[in-house]
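A.B. asks: Encoded as C-alpha coordinates, here's the structure I'll be asking about.
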Amino acid sequence: MCNTNMSVPTDGAVTTSQIPASEQETLVRPKPLLLKLLKSVGAQKDTYTMKEVLFYLGQYIMTKRLYDEKQQHIVYCSNDLLGDLFGVPSFSVKEHRKIYTMIYRNLVVVNQQESSDSGTSVSENRCHLEGGSDQKDLVQELQEEKPSSSHLVSRPSTSSRRRAISETEENSDELSGERQRKRHKSDSISLSFDESLALCVIREICCERSSSSESTGTPSNPDLDAGVSEHSGDWLDQDSVSDQFSVEFEVESLDSEDYSLSEEGQELSDEDDEVYQVTVYQAGESDTDSFEEDPEISLADYWKCTSCNEMNPPLPSHCNRCWALRENWLPEDKGKDKGEISEKAKLENSTQAEEGFDVPDCKKTIVNDSRESCVEENDDKITQASQSQESEDYSQPSTSSSIIYSSQEDVKEFEREETQDKEESVESSLPLNAIEPCVICQGRPKNGCIVHGKTGHLMACFTCAKKLKKRNKPCPVCRQPIQMIVLTYFP
(Lines of atoms letter the chains of each structure in order from A; the text may use other names.)
(Lines give C-alpha, C1' and ligand atoms only; values in the text may rest on other atoms or scores of the structure.)
Protein backbone atom coordinates (compact mmCIF):
# COMPACT_ATOMS: atom_id res chain seq x y z
CA MET A 1 0.00 0.00 0.00
CA CYS A 2 2.85 2.35 0.82
CA ASN A 3 4.65 1.70 -2.46
CA THR A 4 5.43 5.04 -4.07
CA ASN A 5 5.32 3.53 -7.54
CA MET A 6 1.54 3.58 -7.99
CA SER A 7 1.30 2.12 -11.46
CA VAL A 8 -2.24 1.81 -12.75
CA PRO A 9 -3.10 -1.47 -14.53
CA THR A 10 -3.96 -1.47 -18.19
CA ASP A 11 -7.67 -1.95 -17.58
CA GLY A 12 -7.81 1.26 -15.53
CA ALA A 13 -9.48 -0.18 -12.42
CA VAL A 14 -7.54 0.59 -9.26
CA THR A 15 -8.73 -0.10 -5.72
CA THR A 16 -7.33 -0.32 -2.21
CA SER A 17 -10.42 -1.57 -0.45
CA GLN A 18 -8.85 -5.02 -0.05
CA ILE A 19 -5.86 -3.77 1.99
CA PRO A 20 -5.94 -5.25 5.54
CA ALA A 21 -6.02 -3.12 8.65
CA SER A 22 -2.42 -4.00 9.49
CA GLU A 23 -1.26 -2.24 6.31
CA GLN A 24 -2.80 0.97 7.56
CA GLU A 25 -0.56 0.78 10.62
CA THR A 26 2.60 0.54 8.50
CA LEU A 27 5.21 3.01 9.71
CA VAL A 28 6.27 5.69 7.26
CA ARG A 29 8.89 8.42 7.48
CA PRO A 30 7.86 11.82 6.11
CA LYS A 31 10.31 13.70 3.97
CA PRO A 32 11.89 16.84 5.46
CA LEU A 33 9.34 19.29 4.06
CA LEU A 34 6.38 17.21 5.19
CA LEU A 35 8.04 16.53 8.54
CA LYS A 36 8.46 20.26 9.06
CA LEU A 37 4.76 20.74 8.32
CA LEU A 38 3.73 18.01 10.76
CA LYS A 39 5.95 19.29 13.57
CA SER A 40 4.44 22.75 13.20
CA VAL A 41 1.15 21.38 14.56
CA GLY A 42 2.60 19.36 17.44
CA ALA A 43 4.12 16.24 15.90
CA GLN A 44 7.27 15.11 17.74
CA LYS A 45 8.30 11.81 16.17
CA ASP A 46 10.18 10.90 13.02
CA THR A 47 8.05 7.91 12.02
CA TYR A 48 4.29 7.82 11.95
CA THR A 49 1.45 5.66 10.89
CA MET A 50 -0.65 6.77 7.95
CA LYS A 51 -3.50 7.74 10.24
CA GLU A 52 -1.24 9.98 12.29
CA VAL A 53 0.04 11.70 9.17
CA LEU A 54 -3.50 12.33 8.01
CA PHE A 55 -4.56 13.60 11.41
CA TYR A 56 -1.70 16.11 11.67
CA LEU A 57 -2.31 17.21 8.10
CA GLY A 58 -5.93 17.93 8.93
CA GLN A 59 -4.85 19.80 12.07
CA TYR A 60 -2.51 21.91 9.96
CA ILE A 61 -5.25 22.86 7.50
CA MET A 62 -7.62 23.71 10.33
CA THR A 63 -5.02 25.74 12.25
CA LYS A 64 -3.95 27.77 9.24
CA ARG A 65 -7.60 28.09 8.13
CA LEU A 66 -6.74 27.18 4.57
CA TYR A 67 -10.24 25.91 3.85
CA ASP A 68 -13.01 27.83 2.15
CA GLU A 69 -15.60 29.27 4.51
CA LYS A 70 -18.54 28.36 2.29
CA GLN A 71 -17.26 25.18 0.63
CA GLN A 72 -15.16 23.73 3.41
CA HIS A 73 -13.96 20.75 1.41
CA ILE A 74 -11.85 23.10 -0.77
CA VAL A 75 -8.34 23.93 0.55
CA TYR A 76 -6.34 26.89 -0.77
CA CYS A 77 -2.59 26.45 -0.32
CA SER A 78 -1.01 28.67 -2.98
CA ASN A 79 0.94 30.87 -0.54
CA ASP A 80 1.59 28.23 2.09
CA LEU A 81 4.02 25.45 2.89
CA LEU A 82 1.34 22.95 1.97
CA GLY A 83 1.23 24.36 -1.55
CA ASP A 84 4.99 23.96 -1.88
CA LEU A 85 4.65 20.42 -0.58
CA PHE A 86 1.86 19.31 -2.92
CA GLY A 87 2.75 21.58 -5.83
CA VAL A 88 -0.84 22.75 -6.39
CA PRO A 89 -2.53 26.08 -5.53
CA SER A 90 -5.69 24.40 -4.26
CA PHE A 91 -7.31 21.01 -3.94
CA SER A 92 -10.45 19.36 -2.59
CA VAL A 93 -10.57 16.69 0.06
CA LYS A 94 -13.02 14.86 -2.19
CA GLU A 95 -10.29 14.31 -4.80
CA HIS A 96 -9.04 11.15 -3.13
CA ARG A 97 -6.82 9.85 -5.89
CA LYS A 98 -5.02 13.17 -6.29
CA ILE A 99 -4.42 13.68 -2.57
CA TYR A 100 -3.38 10.06 -2.15
CA THR A 101 -0.66 10.53 -4.77
CA MET A 102 0.54 13.89 -3.42
CA ILE A 103 0.94 12.58 0.12
CA TYR A 104 2.82 9.44 -0.85
CA ARG A 105 5.32 11.45 -2.85
CA ASN A 106 6.52 12.84 0.45
CA LEU A 107 6.56 9.57 2.44
CA VAL A 108 9.21 6.89 2.74
CA VAL A 109 8.37 3.45 4.08
CA VAL A 110 10.52 2.48 7.04
CA ASN A 111 11.32 -1.03 5.68
CA GLN A 112 12.43 -0.26 2.10
CA GLN A 113 13.54 -3.83 1.43
CA GLU A 114 10.13 -5.27 2.15
CA SER A 115 8.35 -2.52 0.27
CA SER A 116 10.56 -3.03 -2.79
CA ASP A 117 9.40 -6.62 -3.05
CA SER A 118 5.78 -5.55 -3.32
CA GLY A 119 6.17 -4.71 -7.04
CA THR A 120 6.12 -8.40 -7.98
CA SER A 121 3.38 -9.35 -5.55
CA VAL A 122 0.70 -9.48 -8.24
CA SER A 123 2.29 -12.32 -10.15
CA GLU A 124 3.25 -14.11 -6.93
CA ASN A 125 -0.29 -14.08 -5.61
CA ARG A 126 -1.63 -15.35 -8.92
CA CYS A 127 0.82 -18.23 -8.72
CA HIS A 128 -0.35 -18.95 -5.20
CA LEU A 129 -3.95 -18.97 -6.39
CA GLU A 130 -3.20 -21.41 -9.22
CA GLY A 131 -0.67 -23.67 -7.50
CA GLY A 132 -2.27 -23.92 -4.08
CA SER A 133 0.83 -23.03 -2.03
CA ASP A 134 1.24 -22.96 1.73
CA GLN A 135 -0.48 -19.56 1.98
CA LYS A 136 -3.81 -20.84 0.66
CA ASP A 137 -5.60 -19.90 3.87
CA LEU A 138 -4.41 -16.32 3.57
CA VAL A 139 -5.57 -16.13 -0.05
CA GLN A 140 -9.01 -17.41 0.91
CA GLU A 141 -9.21 -14.83 3.65
CA LEU A 142 -8.20 -12.11 1.24
CA GLN A 143 -10.74 -13.31 -1.34
CA GLU A 144 -13.50 -12.85 1.26
CA GLU A 145 -12.46 -9.27 1.84
CA LYS A 146 -12.13 -8.07 -1.76
CA PRO A 147 -14.23 -8.13 -4.99
CA SER A 148 -13.22 -10.93 -7.33
CA SER A 149 -13.14 -8.61 -10.38
CA SER A 150 -10.81 -5.96 -8.89
CA HIS A 151 -7.11 -5.75 -9.80
CA LEU A 152 -4.38 -5.05 -7.28
CA VAL A 153 -1.82 -2.35 -7.52
CA SER A 154 0.42 -3.53 -4.69
CA ARG A 155 0.37 -6.41 -2.20
CA PRO A 156 1.30 -6.24 1.49
CA SER A 157 4.78 -7.29 2.44
CA THR A 158 5.74 -10.64 3.97
CA SER A 159 5.64 -9.31 7.50
CA SER A 160 2.22 -7.83 6.96
CA ARG A 161 1.00 -11.17 5.62
CA ARG A 162 2.25 -12.90 8.72
CA ARG A 163 0.49 -10.38 10.90
CA ALA A 164 -2.71 -10.88 8.89
CA ILE A 165 -2.43 -14.68 9.36
CA SER A 166 -1.95 -14.28 13.09
CA GLU A 167 -4.91 -11.93 13.30
CA THR A 168 -7.15 -14.33 11.42
CA GLU A 169 -6.07 -17.23 13.70
CA GLU A 170 -6.81 -15.19 16.82
CA ASN A 171 -10.19 -14.04 15.54
CA SER A 172 -11.31 -17.37 14.07
CA ASP A 173 -13.61 -18.05 17.03
CA GLU A 174 -15.41 -14.72 16.83
CA LEU A 175 -18.96 -14.28 15.49
CA SER A 176 -19.76 -13.45 11.89
CA GLY A 177 -20.71 -9.94 12.95
CA GLU A 178 -17.20 -9.37 14.30
CA ARG A 179 -15.76 -10.72 11.03
CA GLN A 180 -17.91 -8.26 9.09
CA ARG A 181 -16.75 -5.43 11.31
CA LYS A 182 -13.14 -6.50 10.72
CA ARG A 183 -13.75 -6.14 7.01
CA HIS A 184 -14.87 -2.57 7.62
CA LYS A 185 -11.59 -1.97 9.46
CA SER A 186 -9.64 -3.15 6.43
CA ASP A 187 -10.94 -0.36 4.23
CA SER A 188 -8.75 1.83 2.05
CA ILE A 189 -6.27 4.38 3.31
CA SER A 190 -7.89 6.98 1.13
CA LEU A 191 -11.15 6.55 2.98
CA SER A 192 -9.40 7.09 6.27
CA PHE A 193 -7.68 10.09 4.75
CA ASP A 194 -10.92 11.58 3.59
CA GLU A 195 -12.59 11.21 6.96
CA SER A 196 -9.52 12.08 9.01
CA LEU A 197 -8.65 15.14 6.98
CA ALA A 198 -12.10 16.33 5.99
CA LEU A 199 -13.57 15.80 9.43
CA CYS A 200 -10.62 17.50 11.10
CA VAL A 201 -11.16 20.50 8.87
CA ILE A 202 -14.94 20.52 8.78
CA ARG A 203 -16.15 18.82 11.94
CA GLU A 204 -13.88 20.62 14.37
CA ILE A 205 -15.00 23.96 13.00
CA CYS A 206 -18.50 22.97 13.97
CA CYS A 207 -17.27 21.89 17.41
CA GLU A 208 -16.56 25.51 18.21
CA ARG A 209 -20.24 26.36 17.70
CA SER A 210 -22.06 23.24 18.84
CA SER A 211 -21.48 19.86 20.37
CA SER A 212 -22.79 17.96 17.38
CA SER A 213 -19.40 16.37 16.72
CA GLU A 214 -20.11 13.70 19.34
CA SER A 215 -22.26 11.80 16.86
CA THR A 216 -19.44 11.54 14.32
CA GLY A 217 -17.19 9.38 16.46
CA THR A 218 -14.03 11.23 15.34
CA PRO A 219 -12.05 12.55 18.34
CA SER A 220 -11.14 16.22 18.24
CA ASN A 221 -8.08 15.93 20.51
CA PRO A 222 -6.97 12.28 20.58
CA ASP A 223 -4.04 10.87 22.51
CA LEU A 224 -1.54 10.27 19.73
CA ASP A 225 0.64 7.88 21.72
CA ALA A 226 -2.01 5.34 22.63
CA GLY A 227 -5.41 6.31 21.23
CA VAL A 228 -5.03 6.94 17.48
CA SER A 229 -5.68 3.43 16.30
CA GLU A 230 -8.34 2.87 18.97
CA HIS A 231 -10.34 5.98 18.03
CA SER A 232 -10.03 5.30 14.35
CA GLY A 233 -11.21 1.76 14.93
CA ASP A 234 -14.24 3.01 16.86
CA TRP A 235 -15.04 5.41 14.05
CA LEU A 236 -14.79 2.63 11.49
CA ASP A 237 -17.07 0.47 13.61
CA GLN A 238 -19.75 3.16 13.84
CA ASP A 239 -19.93 3.87 10.12
CA SER A 240 -21.96 1.45 8.03
CA VAL A 241 -22.65 1.60 4.32
CA SER A 242 -20.81 4.89 3.90
CA ASP A 243 -17.47 3.10 4.53
CA GLN A 244 -17.76 1.21 1.28
CA PHE A 245 -16.55 4.13 -0.81
CA SER A 246 -13.28 3.47 -2.65
CA VAL A 247 -11.47 6.21 -4.49
CA GLU A 248 -9.45 3.91 -6.77
CA PHE A 249 -12.41 2.94 -8.93
CA GLU A 250 -12.56 4.63 -12.29
CA VAL A 251 -16.35 4.34 -12.27
CA GLU A 252 -18.08 5.19 -9.03
CA SER A 253 -19.94 2.36 -7.43
CA LEU A 254 -23.44 2.42 -6.04
CA ASP A 255 -22.07 2.67 -2.54
CA SER A 256 -20.19 5.80 -3.47
CA GLU A 257 -23.47 7.65 -3.92
CA ASP A 258 -24.44 6.80 -0.37
CA TYR A 259 -21.07 7.98 0.83
CA SER A 260 -21.20 11.22 -1.11
CA LEU A 261 -24.71 11.93 0.08
CA SER A 262 -23.71 11.43 3.69
CA GLU A 263 -20.66 13.61 3.19
CA GLU A 264 -22.70 16.39 1.66
CA GLY A 265 -25.16 16.08 4.49
CA GLN A 266 -22.34 16.53 6.99
CA GLU A 267 -21.11 19.60 5.16
CA LEU A 268 -24.55 21.11 5.06
CA SER A 269 -25.01 20.51 8.76
CA ASP A 270 -21.75 22.31 9.50
CA GLU A 271 -22.48 25.36 7.39
CA ASP A 272 -24.40 28.35 8.56
CA ASP A 273 -28.15 28.36 8.48
CA GLU A 274 -29.61 28.77 5.03
CA VAL A 275 -30.94 32.22 4.28
CA TYR A 276 -33.99 32.59 2.07
CA GLN A 277 -34.79 35.86 0.36
CA VAL A 278 -38.43 36.75 0.85
CA THR A 279 -40.10 39.79 -0.65
CA VAL A 280 -42.97 41.14 1.46
CA TYR A 281 -45.50 43.45 -0.12
CA GLN A 282 -47.55 45.60 2.23
CA ALA A 283 -51.16 45.75 1.16
CA GLY A 284 -52.90 49.08 1.24
CA GLU A 285 -55.77 49.83 3.56
CA SER A 286 -58.08 50.98 0.77
CA ASP A 287 -59.07 49.73 -2.61
CA THR A 288 -57.47 52.66 -4.39
CA ASP A 289 -54.16 50.81 -4.77
CA SER A 290 -55.65 48.70 -7.50
CA PHE A 291 -56.18 51.75 -9.71
CA GLU A 292 -52.43 52.35 -9.92
CA GLU A 293 -51.97 49.03 -11.67
CA ASP A 294 -54.89 49.53 -14.04
CA PRO A 295 -53.46 50.34 -17.48
CA GLU A 296 -56.74 51.85 -18.69
CA ILE A 297 -56.72 54.58 -16.02
CA SER A 298 -54.16 57.31 -16.60
CA LEU A 299 -53.18 60.30 -14.51
CA ALA A 300 -55.44 62.48 -16.62
CA ASP A 301 -58.45 60.63 -15.20
CA TYR A 302 -57.59 61.52 -11.59
CA TRP A 303 -59.50 64.32 -9.90
CA LYS A 304 -58.11 66.91 -7.54
CA CYS A 305 -59.74 67.55 -4.19
CA THR A 306 -60.73 71.18 -3.66
CA SER A 307 -60.11 70.99 0.08
CA CYS A 308 -56.67 69.39 0.38
CA ASN A 309 -55.46 69.31 -3.26
CA GLU A 310 -55.06 65.54 -3.14
CA MET A 311 -55.08 63.64 -6.44
CA ASN A 312 -57.61 60.83 -6.21
CA PRO A 313 -58.57 57.96 -8.54
CA PRO A 314 -61.59 58.57 -10.73
CA LEU A 315 -64.02 56.06 -9.24
CA PRO A 316 -64.14 56.88 -5.49
CA SER A 317 -66.51 59.72 -4.68
CA HIS A 318 -64.66 60.87 -1.55
CA CYS A 319 -61.14 62.16 -1.08
CA ASN A 320 -58.73 59.63 0.36
CA ARG A 321 -57.13 62.18 2.67
CA CYS A 322 -59.89 64.48 3.97
CA TRP A 323 -62.90 62.38 2.94
CA ALA A 324 -64.51 65.35 1.25
CA LEU A 325 -67.16 64.72 -1.35
CA ARG A 326 -65.99 65.17 -4.90
CA GLU A 327 -67.20 68.34 -6.53
CA ASN A 328 -69.83 67.77 -9.21
CA TRP A 329 -69.81 64.09 -8.37
CA LEU A 330 -73.50 63.77 -9.31
CA PRO A 331 -75.37 65.99 -11.78
CA GLU A 332 -77.55 68.66 -10.23
CA ASP A 333 -81.28 67.97 -10.04
CA LYS A 334 -82.59 70.24 -12.80
CA GLY A 335 -86.10 68.79 -12.91
CA LYS A 336 -87.54 71.46 -10.66
CA ASP A 337 -85.77 74.21 -12.52
CA LYS A 338 -87.09 72.91 -15.80
CA GLY A 339 -90.61 72.78 -14.33
CA GLU A 340 -90.37 76.34 -13.08
CA ILE A 341 -88.99 77.52 -16.39
CA SER A 342 -91.80 75.82 -18.29
CA GLU A 343 -94.43 77.35 -15.99
CA LYS A 344 -92.92 80.80 -16.39
CA ALA A 345 -92.80 80.36 -20.14
CA LYS A 346 -96.45 79.34 -20.18
CA LEU A 347 -97.45 82.34 -18.11
CA GLU A 348 -95.49 84.70 -20.32
CA ASN A 349 -96.99 83.19 -23.43
CA SER A 350 -100.48 83.44 -21.98
CA THR A 351 -100.00 87.05 -20.91
CA GLN A 352 -98.60 87.95 -24.30
CA ALA A 353 -101.54 86.27 -25.99
CA GLU A 354 -104.03 88.00 -23.69
CA GLU A 355 -102.51 91.46 -24.08
CA GLY A 356 -103.03 91.41 -27.85
CA PHE A 357 -100.89 92.85 -30.57
CA ASP A 358 -98.60 95.77 -30.04
CA VAL A 359 -98.09 98.61 -32.46
CA PRO A 360 -94.63 99.14 -33.98
CA ASP A 361 -93.90 101.96 -31.54
CA CYS A 362 -94.69 99.54 -28.70
CA LYS A 363 -97.65 101.65 -27.60
CA LYS A 364 -101.26 100.58 -27.29
CA THR A 365 -104.02 102.35 -29.22
CA ILE A 366 -106.08 104.72 -27.13
CA VAL A 367 -109.79 104.05 -27.36
CA ASN A 368 -112.58 105.98 -25.79
CA ASP A 369 -113.95 102.91 -24.16
CA SER A 370 -110.61 102.09 -22.60
CA ARG A 371 -112.14 101.18 -19.30
CA GLU A 372 -114.56 98.75 -20.87
CA SER A 373 -111.83 97.12 -22.89
CA CYS A 374 -109.65 96.84 -19.82
CA VAL A 375 -112.49 95.24 -17.90
CA GLU A 376 -113.09 92.77 -20.71
CA GLU A 377 -109.40 92.00 -20.95
CA ASN A 378 -109.20 91.48 -17.22
CA ASP A 379 -112.17 89.16 -17.38
CA ASP A 380 -110.48 87.20 -20.17
CA LYS A 381 -107.26 87.04 -18.16
CA ILE A 382 -109.12 85.75 -15.15
CA THR A 383 -110.89 83.08 -17.11
CA GLN A 384 -107.73 81.99 -18.94
CA ALA A 385 -105.67 82.03 -15.75
CA SER A 386 -108.32 79.98 -14.01
CA GLN A 387 -108.31 77.50 -16.86
CA SER A 388 -104.49 77.23 -16.85
CA GLN A 389 -104.49 76.92 -13.07
CA GLU A 390 -107.02 74.15 -13.28
CA SER A 391 -104.84 72.33 -15.82
CA GLU A 392 -101.72 72.81 -13.70
CA ASP A 393 -103.49 71.75 -10.53
CA TYR A 394 -104.41 68.50 -12.21
CA SER A 395 -107.89 69.67 -13.22
CA GLN A 396 -109.27 70.33 -9.76
CA PRO A 397 -113.12 70.56 -9.69
CA SER A 398 -114.64 73.99 -9.43
CA THR A 399 -116.74 74.85 -6.43
CA SER A 400 -119.69 75.79 -8.58
CA SER A 401 -120.00 72.29 -9.97
CA SER A 402 -121.40 71.02 -6.70
CA ILE A 403 -124.49 73.16 -7.12
CA ILE A 404 -125.65 71.02 -10.03
CA TYR A 405 -126.28 68.05 -7.82
CA SER A 406 -129.27 68.31 -5.62
CA SER A 407 -128.80 65.49 -3.18
CA GLN A 408 -125.86 64.87 -0.88
CA GLU A 409 -125.24 61.39 -2.29
CA ASP A 410 -124.75 62.82 -5.73
CA VAL A 411 -122.16 65.18 -4.30
CA LYS A 412 -120.20 62.27 -2.73
CA GLU A 413 -120.28 60.24 -5.91
CA PHE A 414 -119.08 63.23 -7.87
CA GLU A 415 -116.23 63.84 -5.46
CA ARG A 416 -115.20 60.18 -5.68
CA GLU A 417 -115.17 60.32 -9.43
CA GLU A 418 -113.22 63.56 -9.36
CA THR A 419 -110.56 62.07 -7.06
CA GLN A 420 -110.20 59.05 -9.34
CA ASP A 421 -109.91 61.33 -12.35
CA LYS A 422 -107.32 63.36 -10.46
CA GLU A 423 -105.26 60.27 -9.64
CA GLU A 424 -105.43 59.06 -13.22
CA SER A 425 -104.40 62.47 -14.49
CA VAL A 426 -101.46 62.52 -12.06
CA GLU A 427 -100.39 59.07 -13.16
CA SER A 428 -100.70 59.95 -16.81
CA SER A 429 -98.84 63.23 -16.38
CA LEU A 430 -95.71 61.50 -14.98
CA PRO A 431 -93.01 60.80 -17.57
CA LEU A 432 -92.92 57.13 -18.43
CA ASN A 433 -89.20 57.11 -19.05
CA ALA A 434 -88.48 58.33 -15.50
CA ILE A 435 -89.98 55.31 -13.71
CA GLU A 436 -90.93 51.81 -14.70
CA PRO A 437 -94.56 50.87 -15.42
CA CYS A 438 -96.79 49.10 -12.95
CA VAL A 439 -96.13 45.40 -12.59
CA ILE A 440 -99.85 44.59 -12.51
CA CYS A 441 -101.38 46.74 -15.23
CA GLN A 442 -98.21 47.53 -17.21
CA GLY A 443 -99.76 50.86 -18.20
CA ARG A 444 -99.44 53.38 -15.40
CA PRO A 445 -96.21 54.31 -13.63
CA LYS A 446 -95.24 52.92 -10.24
CA ASN A 447 -96.46 55.62 -7.88
CA GLY A 448 -98.41 53.63 -5.29
CA CYS A 449 -96.12 52.65 -2.40
CA ILE A 450 -97.34 49.62 -0.44
CA VAL A 451 -96.46 50.35 3.21
CA HIS A 452 -96.18 47.65 5.86
CA GLY A 453 -94.55 48.56 9.16
CA LYS A 454 -91.54 50.80 8.67
CA THR A 455 -90.87 49.60 5.16
CA GLY A 456 -92.66 49.70 1.84
CA HIS A 457 -92.45 48.41 -1.69
CA LEU A 458 -92.93 50.50 -4.81
CA MET A 459 -93.97 48.03 -7.47
CA ALA A 460 -97.50 49.03 -8.60
CA CYS A 461 -99.47 52.11 -9.53
CA PHE A 462 -101.69 53.84 -7.00
CA THR A 463 -104.90 52.40 -8.48
CA CYS A 464 -103.72 48.79 -8.47
CA ALA A 465 -102.25 49.20 -5.01
CA LYS A 466 -105.58 50.52 -3.67
CA LYS A 467 -107.35 47.53 -5.17
CA LEU A 468 -104.95 45.19 -3.39
CA LYS A 469 -105.65 47.00 -0.10
CA LYS A 470 -109.43 46.87 -0.56
CA ARG A 471 -109.29 43.14 -1.28
CA ASN A 472 -107.11 42.50 1.79
CA LYS A 473 -104.32 41.08 -0.33
CA PRO A 474 -100.75 40.85 1.02
CA CYS A 475 -97.80 42.66 -0.48
CA PRO A 476 -96.84 40.90 -3.74
CA VAL A 477 -93.13 41.24 -2.89
CA CYS A 478 -92.75 40.19 0.75
CA ARG A 479 -96.25 38.72 1.45
CA GLN A 480 -96.76 40.98 4.48
CA PRO A 481 -100.19 42.50 5.24
CA ILE A 482 -100.70 45.92 3.68
CA GLN A 483 -101.22 48.75 6.16
CA MET A 484 -101.64 51.70 3.81
CA ILE A 485 -101.08 52.91 0.28
CA VAL A 486 -99.10 56.11 -0.22
CA LEU A 487 -99.29 58.13 -3.43
CA THR A 488 -95.71 58.89 -4.45
CA TYR A 489 -94.82 61.98 -6.45
CA PHE A 490 -91.72 62.09 -8.62
CA PRO A 491 -89.98 65.36 -9.54
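Just so you know, glycine gets a Cβ as well, placed from its N, Cα and C.
Every position carries its original residue.
From Swiss-Prot, here are the annotated features:
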type    : residues                       : note
BINDING : CYS305, CYS308, CYS319, CYS322 : Zn(2+) binding site
DOMAIN  : 26-109                         : domain 'SWIB/MDM2'
MUTAGEN : GLY58 to Ala                   : No effect on its ability to induce apoptosis
MUTAGEN : CYS305 to Ser                  : No loss of ubiquitin ligase E3 activity
MUTAGEN : CYS374 to Thr                  : No loss of ubiquitin ligase E3 activity
MUTAGEN : SER386 to Ala                  : In MDM2-6A mutant; abolished phosphorylation by ATM and ubiquitination by the SCF(FBXO31) complex; when associated with A-395, A-407, A-419, A-425 and A-429
MUTAGEN : THR419 to Ala                  : In MDM2-6A mutant; abolished phosphorylation by ATM and ubiquitination by the SCF(FBXO31) complex; when associated with A-386, A-395, A-407, A-425 and A-429
MUTAGEN : SER425 to Ala                  : In MDM2-6A mutant; abolished phosphorylation by ATM and ubiquitination by the SCF(FBXO31) complex; when associated with A-386, A-395, A-407, A-419 and A-429
MUTAGEN : SER429 to Ala                  : In MDM2-6A mutant; abolished phosphorylation by ATM and ubiquitination by the SCF(FBXO31) complex; when associated with A-386, A-395, A-407, A-419 and A-425
MUTAGEN : CYS441 to Gly                  : Fails to interact with MDM4
MUTAGEN : CYS449 to Ala                  : Loss of ubiquitin ligase E3 activity
MUTAGEN : HIS457 to Ser                  : Loss of ubiquitin ligase E3 activity
MUTAGEN : CYS478 to Arg                  : Fails to interact with MDM4
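Can you tell me where each of these features sits in the structure?
C.D. replies: Annotation for CYS319 (Zn(2+) binding site): spatial neighbours CYS305, SER307, CYS308, GLU310, ASN312, ARG326, criterion Cβ-Cβ under 8 Å with sequence separation of six or more.
According to its DSSP assignment, GLY58 (mutagenesis position) is helical.
The DSSP secondary structure for CYS305 (mutagenesis position) is coil.
Taking the Cβ of THR419 (mutagenesis position) as centre and 10 Å as the limit, one finds 11 other Cβ atoms among all the protein chains shown.
All protein chains considered, the CB of CYS441 (mutagenesis position) has 12 other CB atoms within 10 Å.
If you take the C-beta of CYS449 (mutagenesis position) and look for same-chain residues 6 or more apart in sequence within under 8 angstroms, you find GLY456, HIS457, LEU458, ALA465, ILE485, VAL486, LEU487, THR488.
Cβ neighbours within 10 Å of HIS457 (mutagenesis position), excluding its own Cβ and spanning all shown chains: 18.
Taking a C-beta cut-off of under 8 angstroms and a sequence separation of 6 or more, CYS478 (mutagenesis position) has the following same-chain neighbours: HIS452, HIS457.
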A.B. asks: What mean pLDDT does the predicted model reach across the domain 'SWIB/MDM2' (26-109)?
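C.D. replies: Overall, the domain 'SWIB/MDM2' (26-109) comes to a mean pLDDT of 82.
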A.B. asks: Looking only at Cβ atoms, how many others are within 10 Å of the one on GLY58 (mutagenesis position)?
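C.D. replies: A count of 24.
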A.B. asks: Which residues of the same chain, at least 6 positions away in sequence, have a Cβ lying under 8 Å from the Cβ of CYS322 (Zn(2+) binding site)?
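C.D. replies: Result: CYS305, SER307, CYS308, GLU310.
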A.B. asks: In the same chain, which residues outside the set CYS305, CYS308, CYS319, CYS322 have their CB within 8 A of the centroid of the CB atoms that define the Zn(2+) site?
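C.D. replies: So the extra residues in range turn out to be THR306, SER307, ASN309, GLU310, ASN312, ASN320, ARG321, TRP323, ALA324.
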